[in-house]
Amino acid sequence: MLTKRIIPCLDIKNGKVVKGINFVGLREIGDPVELAKIYEEQCADEIVFLDITASFEEREIIGELIGRAARELSIPLTVGGGIRSIDDFRRILARGADKVSVNSAAIENPELIRQAANEFGVQCVVVAIDAKKRADHRGYDVYIKGGRENAGLDLVDWAKKCERLGAGEILLTSMDKDGTKTGYDLEMLNDVCTAVNIPVVASGGCGKISDIVEVFQNTRSDAALFASLFHYGEATVDEVKDELIKNNIPARIIKKETL
């Protein structure tokens, strides 16, 4: 059985890590590269950098930040935010990122997914999807522009289309759960995990270690992504991995040498 991945997510605004509740009320946390290095030391499997305002304000991701992170990290780095073209993919990968996450532009131009997969390989293409439960509780709507605009797409339909176009992975965020620390949206995750055959990364709502255990025990999610739990020092990646192992959930661990 493949090991489950633990992925700290660093939401970046103006070059600093921030975190808010339901995509608003942002507060600054710290330097993204320094935080990423700490998480790698704690046995994180990957790191995600998301420029959460780039798409809305039409700003480009700061290349220097990506390059610095890529030089100082040995684990995979995914970068997203403000991705609009195949040139953006090319530029970010050239800076040293391992994967590129695309959200708004993939909906506006779905062929971008196919083009990127053909040129760089499906392993480099992550489609980030922000979704919110409909008022009638019958399914989920997809949102773009940092969660500010309803894209008019059904979540499951869009996820399946992303897979057909060549996405190698889906990063699925529950807008209802994001920042609330009330646990992942298991229903939403199950809807998508059963509809596609590519890896799904669970995001939005993690507040305690047991939430991570729960998402792996109750969904087919391949990875869990979270921010608040780590950024505020409420838990470490090591502690999460230990709890997964205790619950017979496969996870990568590094045996530390004893003096």
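These residue numbers are counts, starting from 1, taken along the chain as shown.
Using the three backbone atoms N, Cα and C, a Cβ is placed for every residue, glycine included.
According to Swiss-Prot, the feature active site maps to ASP11 (among others), an assignment based on sequence analysis. Of all the Cβ atoms in the protein chains shown, 25 others lie within 10 Å of the Cβ of ASP11 (active site).
Residues annotated as active site in Swiss-Prot, with sequence analysis given as evidence: ASP130 (among others). Long-range Cβ contacts of ASP130 (active site) within its own chain (separation 6+, distance under 8 Å): ASN103, VAL142, TYR143, ILE144, GLY146, GLY147, THR173, MET175.
Under natural variants, Swiss-Prot gives GLY25 to Ser with this note: In strain: IL1403.
Look at PRO32 (variant position): DSSP puts it in a helix. For the natural variant PRO32 to Ser, the note given by Swiss-Prot reads: In strain: IL1403.
Counting every protein chain shown, the Cβ of VAL79 (variant position) has 30 other Cβ atoms within 10 Å. Taken residue by residue with DSSP, VAL79 (variant position) is part of a strand. Here the residue is the original one, but Swiss-Prot notes a natural variant at this spot, VAL79 to Phe: In strain: IL1403.
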- About how far apart, in whole Å, are the alpha carbons (Cα) of PRO32 (variant position) and ASP11 (active site)? 9
